[in-house]
Amino acid sequence: MEFSIRKSPLSVQKVVKCMKMKQTPEILGSANGKTQNCEVNHECSVFLSKAQLSNSLQEGVMQKFNGHDALPFLPAEKLKDLTSCVFNGEPGAHDTKLCFEAQEVKGIGTPPNTTPIKNGSPEIKLKITKTYMNGKPLFESSICGDGAADVSQSEENEQKSDNKTRRNRKRSIKYDSLLEQGLVEAALVSKISSPADKKIPVKKESCPNTGRDRDLLLKYNVGDLVWSKVSGYPWWPCMVSADPLLHNHTKLKGQKKSARQYHVQFFGDAPERAWIFEKSLVAFEGEEQFEKLCQESAKQAPTKAEKIKLLKPISGRLRAQWEMGIVQAEEAASMSIEERKAKFTFLYVGDQLHLNPQVAKEAGIVTEPLGEMVDSSGASEEAAVDPGSVREEDIPTKRRRRTKRSSSAENQEGDPGTDKSTPPKMAEAEPKRGVGSPAGRKKSTGSAPRSRKGDSAAQFLVFCQKHRDEVVAEHPDASGEEIEELLGSQWSMLNEKQKARYNTKFSLMISAQSEEDSGNGNGKKRSHTKRADDPAEDVDVEDAPRKRLRADKHSLRKRETITDKTARTSSYKAIEAASSLKSQAATKNLSDACKPLKKRNRASATASSALGFNKSSSPSASLTEHEVSDSPGDEPSESPYESADETQTEASVSSKKSERGMAAKKEYVCQLCEKTGSLLLCEGPCCGAFHLACLGLSRRPEGRFTCTECASGIHSCFVCKESKMEVKRCVVNQCGKFYHEACVKKYPLTVFESRGFRCPLHSCMSCHASNPSNPRPSKGKMMRCVRCPVAYHGGDACLAAGCSVIASNSIICTGHFTARKGKRHHTHVNVSWCFVCSKGGSLLCCEACPAAFHPDCLNIEMPDGSWFCNDCRAGKKLHFQDIIWVKLGNYRWWPAEVCHPKNVPPNIQKMKHEIGEFPVFFFGSKDYYWTHQARVFPYMEGDRGSRYQGVRGIGRVFKNALQEAEARFNEVKLQREARETQESERKPPPYKHIKVNKPYGKVQIYTADISEIPKCNCKPTDENPCGSDSECLNRMLMFECHPQVCPAGEYCQNQCFTKRQYPETKIIKTDGKGWGLVAKRDIRKGEFVNEYVGELIDEEECMARIKYAHENDITHFYMLTIDKDRIIDAGPKGNYSRFMNHSCQPNCETLKWTVNGDTRVGLFAVCDIPAGTELTFNYNLDCLGNEKTVCRCGASNCSGFLGDRPKTSASLSSEEKGKKAKKKTRRRRAKGEGKRQSEDECFRCGDGGQLVLCDRKFCTKAYHLSCLGLGKRPFGKWECPWHHCDVCGKPSTSFCHLCPNSFCKEHQDGTAFRSTQDGQSYCCEHDLRADSSSSTKTEKPFPESLKSKGKRKKRRCWRRVTDGK
């Protein structure tokens, strides 16, 4: 039979000849069609899972998938009948020669193995041909073996195709890593043993490339001793070993696959391994080589500091570990490679690393025997299966492969070609670390990672959901099956810890159900088929939705079914299940769906980690995030947020009961170690919980348990932690916290009552800080700090960023942040400008945040000691999704967004951080970092940051960051407004409903004596006694009648305030004005609508509340003044009248009435109000606190602002006329018209020079400074002495036109003034000069001293200076 494969993007044209063979019912000697004792190692199973062969040669053609003839990867389930295709005939009838070839493969190779042959049977020759997928070469395989001619011809064709596709297609880094793994695994020769378990050698000439030939091309091979250099650590002795996942000791790294890495294991008392680049490895020759290596590294150091660091001796914490590694390396150097590998290769038990028992014993580390490790690991696996007693069809595919590898490894123990660095994986308890081990100094995570099959199947579905889009984008031409295989290849490269990140709520429940299944019966096996067929057992699942869960569990069971029929289609069902999750509501539980692999979210249900973190002292701890390692030294940092993310997710699941109306179960935390677990509850008043170990107890005490404080009756204050003075307990029953009254008064959330006080742990600080007047009610789940009286509502909206969640209802708040010495990003920093005026100078800096102010801008004096801004005193904290400015290092203040720790990439989550720190995302640069409250401040609308925004380098990045920050700020603002609107539309803000005014503080309510109440003249026989249409004297004077005084008695209709006769109204949500009040029936003009009631406060309290409202940006408040000593505040307490809005054209008015001697305010209709109309009144009546608040009443005469008088009809008409009036045309002045011409000579002496001009309009006088008696120019507007009286300086009325002499009315009498012919007057001085022949001299009218007219008390100004000609 001959058929050809046409050329396609996935294959190279080949002609394959196959001989028709007789089918037999037995396969490899099994009577029932099943393989028995067929031992196939892991390399073979991996290879077979990636080879594509026809299930039946009788079909005549090969399978086609998506139009392609060959596929690069297929699961092992599709090839389970491979033996029926190849090994036909009787058992051991054929001499099959398996040769797996790969070009450019450098790795470990083992001698090939063959099965027995039988004379007379046709010979089957298998050759795997190199195929191409998207222009990328895969491995080779085909059924042939005629010599080197076919090989060289195929190599030539492959080289041509490879060169062609390399020019046309771009290489994929992620795909290349999978490609290399496939090449390496294909190069490893697998061993298939006969039913009799006989090992038959293979002729070496059957394979042109053996593993030994490939090893000669590599610089290092398995078992070689090397020095490795990892940043931050000295040169360390290592041994090259094979990676337990890739089953290879080398791989190519980098964008162009130009850098080679080797897998090494570090010598020492802690088993740790890593991938190291070849340039960081040097062959090990002895300890004396260390100094030389340090000197060579120092010569290549880029900076002097780095050089000093490299030459520095090994620190004390690493010295013991390093010296032990040197001893082990020198011992290994004296051994042969096989002995070295046998003794020093790590044991991979389960998913953990362990030292060889012999090495651990020499190092003084106590470990369990290997047999006990295997026994103890059986409980953590799915079930302990005996290969000899359980049929192979009852073993799942994954576990069957593990069993085959175990048996294969045992049989290959004496084979020198067998790789001993990859023993069978067994779950084992971690051995005790050595004292000097850096990994031993790490805090363990408290629970081992799960490896249950139910979890693995569910995790794979989540993995497919998240990363399907990525793979499809990289391989658009691939079919669905190919995408499934690529995803499976990526999944197989992850270790158990990385796989655990893809847990879901469903996988948790399935895992628990699997554990129950494993405990049923004798523990030997589980009947998945029976459980899948019996849906009655699903009733035990308590979580909702049941229907979707049952469907998912059914699909997961189908994936794990062992029968041949379901194994063939399991991978397709997994694809369908994963894709269906995208279109169902289950995507809500998979919050990380459709996110790239780099930024995937962390697992929401992994085991919670312990608080605290210690820096690793091993070289492998400095590996990059892309390196794959199973060593304990590569575990993520055990930061407070690790447990925070998990606890919050678990809390959100458990809180569903409370959403259905049931109270959530309280989770207690130990008061000593602040951790959860099995706790002992105190039955005393403190309601505390403790671990037995924390109390020093070995077992639970009998009877009633009380802690030491409750037993002694001396409790410590929860704030100051001291018990010297008297403490009082919170009145809430289950609280149990004690406080000094002085300490608890410092917190504004403390509520004092008649029986005591309610502590701040029962109110949300975020809700109070955002709206102190109307905070959100304390109902709902609260998360309380275990160290101080701070509490928040559960959820990201209220919980402050930086809080460490230690239980579903317990946190450690950000107030307990401790700055570490030597860390620059922990230092506090303040801005260099005022937050009010944006100017520098002498600033008052906040001690908790970067805020700074001028004391004058805050209207306060410069305080002594520490000072905190208003926001910090009020308890305002940053929340997730807040846009902020961050100061990091030497960079400018940079815009960023506060991120939740579970929404950042895994490498950012692993960064070491303290309680109170939170991750931020920098706009523009797309970077992340951990920071805290003292280095950030909120972003405000309109912020522009630094003015230095260039078009190159960091300036351009900063400009883009500002644009991104502004867009994100507006987006988050709209989201929050929509959420607040949705919440506010449900019901009005909370307040306390009262019926009459409640006095506050010193305010009193007056009550008059009955004899003082006026009596009206109404009679009970009148039609409407004391009604609105009657002539009741009390009604006219706005007095309410008293029932014991009014003649009408019970028929009196002037008792609306006392009887509260209000028309029926309802509260509604208005457009743009918040909540309002509408009438439900028609209201007549003058009818009483409602009484305005609230808290009665005095003026001092009123001003204090207004000041507090201004400081905290509270705008929704209204104070109504009754008289000088009493003001009504209806904010915290009131009735329906508090919802009435303002209007410049209202339908109600406020009137002061006297009721039983006390003044009260009533609302009366000023016009007929139909039903459904909103009730409004004018707030301008004796109101305080409204400063230019925009009015939104929409009336025609709206003034625009609250507090301003509404526009009258006259003003409206004048405005209309003004708008219609045309602008008057103005006559243009001629050039020079209206300008005055100043004199060029001094008005006193008549000479020219530098003159001072008078600033008075139309005055042209000019003077010398010496003539005015001045030494410098006058400042400001200056008028010459001619305009002021020479005696008193008042404005002059009589002027001399020849000199500056002038006088006012009072002093002009007695002065001789004469007039010239042109009407100008002159003084007597000029008359004497004119008439020199006169015999009689006129006496001077004023002393000589008064003639000095330049020295005036008024401020003068220089206006203009001219030069005389």
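Residue numbers in this text run from 1 along the chain shown.
Cβ from N, Cα, C; glycine included.
Although substitutions are noted, the structure shown does not include any of them.
The domain 'AWS' annotation in Swiss-Prot covers 1011-1061. Averaged across the domain 'AWS' (1011-1061), the predicted model reaches a pLDDT of 89.
Taken residue by residue with DSSP, Cys1052 (Zn(2+) 2 binding site) is part of neither helix nor strand, so it is coil. Sequence-distant neighbours of Cys1052 (Zn(2+) 2 binding site) (same chain, six or more apart, CB under 8 Å from its CB) are Cys1018, Pro1025, Cys1026, Cys1041, Pro1043, Cys1046, listed in sequence order. Per Swiss-Prot, Zn(2+) 2 binding site is recorded for Cys1026, Cys1041, Cys1046, Cys1052.
DSSP assigns Phe1117 (mutagenesis position) to coil in the three-state reduction, outside any helix or strand. The feature S-adenosyl-L-methionine binding site is assigned by Swiss-Prot to Trp1075, Thr1115, His1116, Phe1117, Tyr1118, Asn1141, His1142, Asn1186, Arg1192.
Under mutagenesis, Swiss-Prot gives Phe1117 to Ala with this note: Reduction in class switch recombination of the immunoglobulin heavy chain in B cells.
Annotation for Arg1138 (mutagenesis position): same-chain Cβ neighbours under 8 Å, separated by at least 6 residues, are Tyr991, Tyr1092, Gly1094, Ala1130, Gly1131. Arg1138 to Ala appears in Swiss-Prot as a published mutagenesis result, with the remark: No methyltransferase activity.
For the published mutagenesis His1142 to Gly, Swiss-Prot gives the following note: No methyltransferase activity. His1142 (mutagenesis position) falls within a strand segment according to DSSP. Around the Cβ of His1142 (mutagenesis position), a 10 Å sphere holds 22 further Cβ atoms from the protein chains shown.
Here the residue is the original one, while Swiss-Prot reports the published mutagenesis Cys1144 to Ala with the comment No methyltransferase activity.
There are 23 other CB atoms within 10 A of the CB of Cys1144 (mutagenesis position), with all protein chains counted. What Swiss-Prot lists as Zn(2+) 3 binding site is Cys1144, Cys1191, Cys1193, Cys1198, and the listing cites similarity to another entry.
The subset of recorded positions (Phe1117, His1142, Cys1198) lying with their Cα within 10 Å of the Cα of Arg1192 (S-adenosyl-L-methionine binding site) consists of His1142, Cys1198, given in sequence order. Here Trp1075 (S-adenosyl-L-methionine binding site) comes close to Pro988, Pro989, Ile1067, Ile1068, Lys1069, Phe1139: these same-chain residues lie at least six apart in sequence, with C-beta atoms under 8 angstroms from its C-beta. The sparsest Cβ neighbourhood within 10 Å, among the listed binding-site residues (Cys1041, Cys1191, Cys1198), is found at Cys1198. Here the Cβ of Cys1193 (Zn(2+) 3 binding site) has 21 other Cβ atoms within 10 Å, regardless of which shown protein chain they belong to. Rounded to a whole number, the C-alpha distance linking Phe1117 (mutagenesis position) with Cys1193 (Zn(2+) 3 binding site) is 17 angstrom. Here the domain 'AWS' (1011-1061) is broken down by DSSP into helix, strand and coil counts: 13 helix, 1 strand, 37 coil. Note: the Zn(2+) 3 site is recorded as Cys1144, Cys1191, Cys1193, Cys1198; in the same chain, His1142, Ser1143, Gln1145, Arg1192, Gly1194, Ala1195, Asn1197, Ser1199, Gly1200, Pro1206 also have Cβ atoms within 8 Å of that site's Cβ centroid. Taking the C-alpha positions, the distance from His1142 (mutagenesis position) to Cys1193 (Zn(2+) 3 binding site) comes to 7 Å. Other Cβ atoms within 10 Å of the Cβ of His1116 (S-adenosyl-L-methionine binding site) number 12 in total over all chains.
Among the recorded positions His1116, Tyr1118, Cys1144, the residue whose Cα lies closest in space to that of Cys1193 (Zn(2+) 3 binding site) is Cys1144. For Tyr1118 (S-adenosyl-L-methionine binding site), none of the recorded positions have C-alpha atoms inside a 10 Å radius of its own C-alpha, out of Cys1144, Cys1191, Cys1198. Among the binding-site residues His1116, Cys1191, Cys1198, the residue whose Cα lies closest in space to that of Cys1144 (mutagenesis position) is Cys1198. Calculated from their C-alpha atoms, the gap between Cys1191 (Zn(2+) 3 binding site) and His1116 (S-adenosyl-L-methionine binding site) amounts to 13 Å.
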